[in-house]
Every structure is written in structure tokens, then in C-alpha cells.
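What follows is a single structure, written as C-alpha cells, with notes after it.
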Amino acid sequence: MASADDYFSDFEDDELDKLYEKAINKSVKETITRRAVPVQKDLHDNVLPGQKTVYEEIQRDVSFGPTHHELDYDALSFYVYPTNYEVRDYQYTIVHKSLFQNTLCAIPTGMGKTFIASTVMLNYFRWTKKAKIIFTAPTRPLVAQQIKACLGITGIPSDQTAILLDKSRKNREEIWANKRVFFATPQVVENDLKRGVLDPKDIVCLVIDEAHRATGSSAYTNVVKFIDRFNSSYRLLALTATPASDLEGVQEVVNNLDISKIEIRTEESMDIVKYMKKRKKEKIEVPLLLEIEDIIEQLGMAVKPVLQQAIELGIYEECDPSQINAFKAMQQSQKIIANPTIPEGIKWRNFFILQLLNNVGQMLKRLKIYGIRTFFNYFQNKCTEFTTKYNLKKSTNKIAAEFYYHPILKNIKNQCENYLSDPKFVGHGKLQCVRDELMDFFQKRGSDSRVIIFTELRESALEIVKFIDSVADDQIRPHIFIGQARAKEGFDEVKYTRKHAPKGRKKVERLHRQEQEKFLEAERTKRAANDKLERSARRTGSSEEAQISGMNQKMQKEVIHNFKKGEYNVLVCTSIGEEGLDIGEVDLIICYDTTSSPIKNIQRMGRTGRKRDGKIVLLFSSNESYKFERAMEDYSTLQALISKQCIDYKKSDRIIPEDIIPECHETLITINDENEIINEMEDVDEVIRYATQCMMGKKVKPKKAITKKKRVQENKKPKKFFMPDNVETSIVSASTLINKFLVNESGGKQLVTSNENPSKKRKIFKALDNLENDSTEEASSSLETEDEEVSDDNNVFIAEGQNGCQKDLETAIIRTGESLTTLKPLHNFERPNMALFVNDCGLPTKIEKNVKDIRGNQHNLEKEKSCTVDKNNMVLSLDDWNFFRNRYIPEGVSFDVEPNFVQYTKGVKVPHCHKVSKIITLFNDESNDNKKRTIDMNYTKCLARGMLRDEKKFVKVNDKSQVDNNSVNHDSSQSFTLSNAELDDILGSDSDF
């Protein structure tokens, strides 16, 4: 016989591995090689702490089994390469490799990444019968771009495609189930995977655009991690122009996206250079103005004592005051705050010193790169903020006070105000270079050309727009292009002072303060309205308004549309214009500033030279030239390292069987009319709308006025949780997770099956067998079994409550010689809130109508069943009361619900009669679960049932029988059959009958 340990044994190793690997077709075999390494020892021949004695080398061999996707073997013999466009060598090579392994495609902007993705999607659409192909892009405009490109290249039927954005979840489950090719943002795919709408096992191809975003816990990373838990047999293609800024960043992207191969090309690559449009780069070194150098020198003199103190404390490296770097100061301050070993006083002193150096570094950066106007706005705001707080004793930073109250700063402020009061003053030499470049460019190319100017700061963008508009003619039409966030408001000295000023204790002072606040608020509102009116009168008014309130998607779309149409021919953009938007063809790019990020620099320069030759102008001042050259050199080094296989790749499933080697068939794809219409559309929203209509199988109709309709709530499908294969998905009770054993006669253990499982027997009180239910039917039926002389003809119907529900009372039972009394109604309509009955102890006087009369009057009940309260506010109407009086039988009355009575009558607060008060008290005790009351009721009920059961003789209720009014005498002294032991058993139990 099997032992108990056999039944409680864990899973076998292979079964555990199967569950751990989620039953996917991927298997990993690890080989660990250990080698001894020399270590340092002390004089006692003990290994020093921290020394590793063994070197471990882990080698993982990954293999894949057959795919779970249903393949079309007739189509596997070849793959289609569209020849609708020029066949390029690098695209041909990348497509072939991307079909059989997960690939990161990093080629310059405008070199056809979308064509590569479309070709891969087309072939997996052909090779599989039901699997899903998903193209993800981070923004709506990019999604619309890819729809146009893919459908215009591949010719995939529009009825098999779907566009899923985050605006609506309507019919999402049906769309995922019925379509095969999807265009969506990664957030939509992630949410639908988590909601159980999309089955990760159905995905066979996933394309990720702008793949350099797949870092940290981004949506791209989360999507791939989720799919990997259930599916290892899918193809992933990642597209980007710049994978990362350094080797560690590239490795992170490779790990997050399960990349097996990187196909990287540069503008100088041999197989790509012949397809590149010419991009002429012009680097211009802009010297600093004398006014700027003077201000830099004065700032250095003011901050030198603080800088010297920081150098002596060892918290900042030694340098010239004009070379203070804000980023380095911020890094040092973060290190100090995170160091728990530094005493609090010293820590915060050092922090305030570095904070001041950070502010001065920001001032110097704005002054050197953007000019005096941008510098002065920041400088004045910081000075006003600190001096106001210091004067109000809200700041005690003496180190900062030494700088901000320095007399040199007052001189700087006066100089800047004098410079900026001149409308013809040029704050930086870069502005003059921008004007000269634009004038020369438009004279040669004409006003139909397009120009984009990139800058990092919003203040600088608005200054460039205003300067171009003031010095150029109507041939140059600039506009700002920024993000949605509102501009940061400067420090409001008046508001801060009033907020922290003494508020006063007297009521007059408080009222006066409130009136002043209302007046100031009205003045601010009036001033803002006047400023807005003045801005609207200027040609740059829309740019100024956008700089203050930000540009929402509608405004951005309108500006791009006007830029393509020619209403504006110069866009001054912040980082929002670097990627993710279809701005159109641009002939000239001017980089007003530069960054140390090669990704940003490459994205900026990639905006031109796509379909025709372009020009790039790089404006450098201060050390910007060094930063740019170093960033580009680092990126070139990174590309060389990637080409030398310095990345740790991950093996991916081939999906197609190893014995099948598809051949390339170059084919001219025929595009149907619907796809051709999408390919010709320019507006993003129009493309999305048309694709959505095609997805839903509707004909595209002109837009109509939106009318709100009442939503019809649809039956929601239950949420689906995706589970690994071969697991139980239902709830498993704890008892089924263990094996139960019994000791048999021979002393051995015997396994108990579910059928043999002994159940615990419940203690049954025999005395309660006949008292278990309180209904009159069961009471009467039990009586029928004891005396067969009970007639079957006498059925009494009693109307219950407002619902008019009728119960068939089998018989009315009374003792021989006994008569019934009745309660007399008090017909006092003047005082309806008095007690309903006069005789509290009375019973109905006579039963004058037989059963036939009762049945004949049932239609009266149906008419009156809705009338429970008459016009005089009585509990029952007169007819209802008469009906009840004539048909009342004591044994046929039971309470089924616990009403919530009030303590007084309805009309006025007159107490109820004694009997009604007792009933109210009874129900209150029942509602509050009064144990004493429950025991008393059980005791009384036992006595009553025992008396009824011992009755030997019963009489029939004859049609003509009459009972005397006052002749009922209940013999409460009748003996009952319950023994004392049975009664104690009942009353001592928890039974509540």
C-alpha cells in the first residue's frame, strides 16, 4: 500500500518546470562552470572578508519547440517583398533578418523604417491563419502615419485591420476577436492585456515604433513582459533612429524587448549613403556680446566668496566663477542630502551653498546661450523671491543674503533694464544670425519653403518669434510651437506679502483686508483682460497667448495645418517638435541651442532631407560646440561597439519550422480603393476617422451635429484572466488539497476518497421534529394525519396584506362546545388615532358565512387589495375590517415579518393602547435579538403545540354553525407530552424557531 508521504509529495521537477515556464514552447538549459580563483588570506590562513574563492560561469542554452500558432503551410514556401517602391539593399537585408528573429532596426530618419515593418507584417499575415499582428506607436499622429504607410504598402484588406486608441472601449472585445491587424498605442495594448480582452497567446507579430522609449517601466516594457509570461512564439520588430545614448542604455532596450539582432545604419554606411538626400551642415560660432561679458564678470565677482567657501568645504570643484555649472551643483546637493553620516546642521549649510551655485549656474547658462532678455527674467524673479522672503523673516539663509544683497547685483539690474528699454536692442548674437539666415534662405528659395528653429526654453522661443517678426518683412511668417503645459508663473511679491502680513484681530481690519483682496483680484483680472486684448492686436499675439496658456492638441493640429498650407513658413519649436509629429517637409533646420544628448541632436537634424535636399544650421556659443562634438563622437563610438557585437542578445523563436526556408518573391502589390483613399489623406483625425469607419464596417458619412443619446447598457462580458496551460482555473477548496487516511482493522492507513469521506453528524432534537416550521399549513397537515375525520371540503382563503396573496387554509379547528368571541371595532371616525379595538382580549363574535360565500366574495378582495388605509387614516377600511372579523381563526394567524412600528399614533403623539404597546415591545425585542424574549417565546410555543397535539377530538366547521360570543374558554391546564429532559434540551439549544 502506498505510504502517506507518496500522497503528499511535491511535483516532479519536470512538472514544476512546466508550470514555471507557463507551458510555453521555450526551454532553457543552464550549465554552471566553477573555477577556483586565488584569494588573499591573513596570517592564520583565513580568507579575508569579501573575497570570492570560486568563479562561476553560467551558460544558458535556449531552445524552442513547435509554435502553437496555426500556420498556412501553402504560403510558407516564400515571402513577399513589395516592389511598389524602389528596392533598396539595406531594406531588403533587414526585412529578411527581421522575419526570422527579433530585430532592433536603427536607421536614420526618413530611410524607410515603416516599409520594413509593413513588409514583415504582411508576411506574417500570410503565414498565419488566425494570429494577431500589432503595430504600436506612442502618439496618435504616429499611429495615423503608420496606418497610411502600412495600408498603402501592403494592401492588407481594411476589413481585417483595426485602429485602437484610448478614447473609447466600445466593442473592444469584439474587435480583438474578429480582426487580425491592429494599430494602437502601447497604453491601449497594455490595458487590454491586463483586462483580459486580448489573449497574449494570439499575438504572432509585434512592431514597436520609437523603441528607444522602452526603458524602465514604460508601456512598451510592460507589454513585452506580459506577453512573455504566456507566449514565446512571436516576432518582435523594434524601430528607432537612435537606440540610446550609451552602451548601457542599448543593453537595457535589448533586454526589455528580447532583441536577438541589431541592424544599425548611419548616414555614412556604405549601403545607405547612396539613398541619402544631401544635408548640408553649417556650424556657426557666435561670440558673446560685450554687454553679456560685462554681466558675467559682475556675477562672478558677487558669487566668488560663496564659490570659494564651497571649494574649501570640498563640496564643489575648483573653477572660475564664470564656469559654474548648474547640473554639477545639483548633483552634489543630491549626494549630500542622501548621505546620512553628515550632521544635519552641516548638511543643510552645504545644501544651501550648492543651491545658490545652482541658481547662479542657471543665470550664466541663460546669459551665454539665450541672451540678456531670457537671463533678466530669471534673474529678477530669483532676486525678488529671496529678498521678499528674507525681509518678512521667512528665510534666514545668510549665505544667499550675502549674494542677493550684494551691491553689484543692483548695478546688474539697472544695466539690464536700460538695455531692454531700447526696442532695437538685440539680446544675443544668435538672434542676428537667425535673421540673416532666414533672409538669405527665403530670397533664394521663396516663401513656399519651410523652416524649423529648435530651442529648449519657451521664453527663448517667444523671443525668437518676436524678433523675427520685428525685423523681417511679410515674406517670413513665424509662429511658436510648444507643449500643452501652462507657463510657470513668476513670483508674485504683492500676493506673497499680503499672505504673510499680520491679519489683524478686529472685525474692521478683517473686513478691510477682504475688501482689499477683492479689489486687487479685480485689478488683476482687468489687467489680464487688457493684456490679452493688446496681444490679440499684434501679429505675434497667438504665439504670446500660446506661450502663457500652452498649446492643446487642437491648437497644435491647427498650427501644423497652417504650416503645411503656407500660412506660417517658420516654426519655432521646443522639444515637442523633435519627434512624434508629422510636420511635413522642411528645407532648413536651425538649432538655436544644442544638447549633450545625441538622440535629441539626431532627431532634430532628421527633420530635413527626407524627400529633398536640406540644410542644417548649428548655432554655437560658449562651450556648446564642444558638447555637440563630444555627443556625436560618443554616438559614433556606440555604433562601432554595437557593430562589434558588444551587446548580450536574447535568442528568439524562429516560428517557421527549421526545415522550411522561404524564398523571396518580389511582387507588385495592388492597393485597393479604400487603402488608396487612406494613403491620400493628410489630416490625422480624418485618417483615424476613416480607418475607424472601415473597421466597424460602416460607410463613411459626412460629419453631423453631435446629439447625446441615452446609452443602452450592454451586457458586459466577465473579465477573463489568462492562465498557464494545464492548470485548474476554478476555486479549489482547502479540503481537496490534502489526502485523508483512516486506520483500518489491520492497523494500516487507508486513503479516504471523496465518496467515503465521513461527514460529521448533526445532533437532532426529536422534540423539534414537529415544531420545525411555523406555517399554518404544516400545523394543519400534521393534525390531519392524526385524525382522518377532518373534512376536505372546508377550505378557507385568507387575504394577506396589500399583495392580495391567498393561502389555502385546509381546515379551521375548534373544540366541541367551545365558542369564539370577537373584537368589537370602535367606529370613532372623529378620533382615528385611538386604539382600533375596544376589547383587548376579545375574539371575533360570529362566523356567519360559509366557505362558498368566502369564495364568492374573492372578487371584492381583488378590488380592495390596494386600499389598506382609508380616508380617515384608520389602519383598515371598514369593509376590510368586517371581512377580517368574519374570517378570523386563532390557529390560522402567524407573523411572517417584523414590522417597524412607531411609538405613537399617526395623527398626534397619543400613546397606543396597552395591547398595541405590548406588540411593539415584542417586535422591538425580536429586532434587537433579545435572548430573554426569544426563550420566553420558545417556551410558550412549545406549550401551545403540545396542547394541540394532545387534542383527541375535533369538530368540523359547518356552514350553518354559529358560535356564541362569549363562550370561549381555553383550558390552559391541559397536559402536554414533552418531558422535562426534552424541554430543557430545547430551551437550552441555540434553535430559534
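Glycine is no exception: its Cβ is also placed from the backbone N, Cα and C atoms.
Predicted, not measured: the structure shown is a model, and the values here were computed from it.
Among the features that Swiss-Prot reports, domain 'Helicase ATP-binding' is placed at 94-261, with the record citing sequence analysis.
Taken from Swiss-Prot, the feature ATP binding site covers Ile107, Pro108, Thr109, Gly110, Met111, Gly112, Lys113, Thr114. Long-range Cβ proximity for Thr109 (ATP binding site), meaning a same-chain Cβ under 8 A and a gap of 6 or more residues, is found for Ala241, Ile602, Gln603, Gly606, Arg607, Arg610.
The feature domain 'Helicase C-terminal' is assigned by Swiss-Prot to 507-655. The DSSP breakdown of the domain 'Helicase C-terminal' (507-655), given as helix, strand and coil counts, is 84 helix, 17 strand, 48 coil.
Annotation of the published mutagenesis Asp774 to Ala in Swiss-Prot: Reduces the interaction with FKH1; when associated with A-785; the original residue is retained in the structure shown.
Among the mutagenesis experiments that Swiss-Prot reports, Ser775 to Ala is described with the note: Reduces the interaction with FKH1; when associated with A-785.
Quoted from Swiss-Prot, the note on mutagenesis experiment Thr776 to Ala is: Abolishes the interaction with FKH1; when associated with A-785.
According to Swiss-Prot, the mutagenesis experiment Glu777 to Ala carries this note: Reduces the interaction with FKH1; when associated with A-785.
According to Swiss-Prot, the mutagenesis experiment Ser782 to Ala carries the annotation: Reduces the interaction with FKH1; when associated with A-776.
Glu784 to Ala appears in Swiss-Prot as a published mutagenesis result, with the remark: Reduces the interaction with FKH1; when associated with A-776.
For the published mutagenesis Thr785 to Ala, Swiss-Prot gives the following note: Abolishes the interaction with FKH1; when associated with A-776.
Here Swiss-Prot describes Glu786 to Ala as a published mutagenesis experiment; the accompanying note says: Reduces the interaction with FKH1; when associated with A-776.
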Residues that sit under 8 angstroms from Pro108 (ATP binding site) by C-beta distance, when 6+ apart in the chain: Ala241, Arg265, Thr266, Glu267, Ile272, Met276, Ile602, Gly606
Additional residues around ATP, ordered along the sequence, whose Cβ is within 8 Å of the centroid of Ile107, Pro108, Thr109, Gly110, Met111, Gly112, Lys113, Thr114: Ala241
Largest tally of Cβ atoms lying within 10 Å of a Cβ, found at which of the binding-site residues Gly110, Gly112: Gly112
Mapped DSSP class for Gly110 (ATP binding site), helix or strand or coil: coil
Taken over the domain 'Helicase C-terminal' (507-655), the model's mean pLDDT: 87
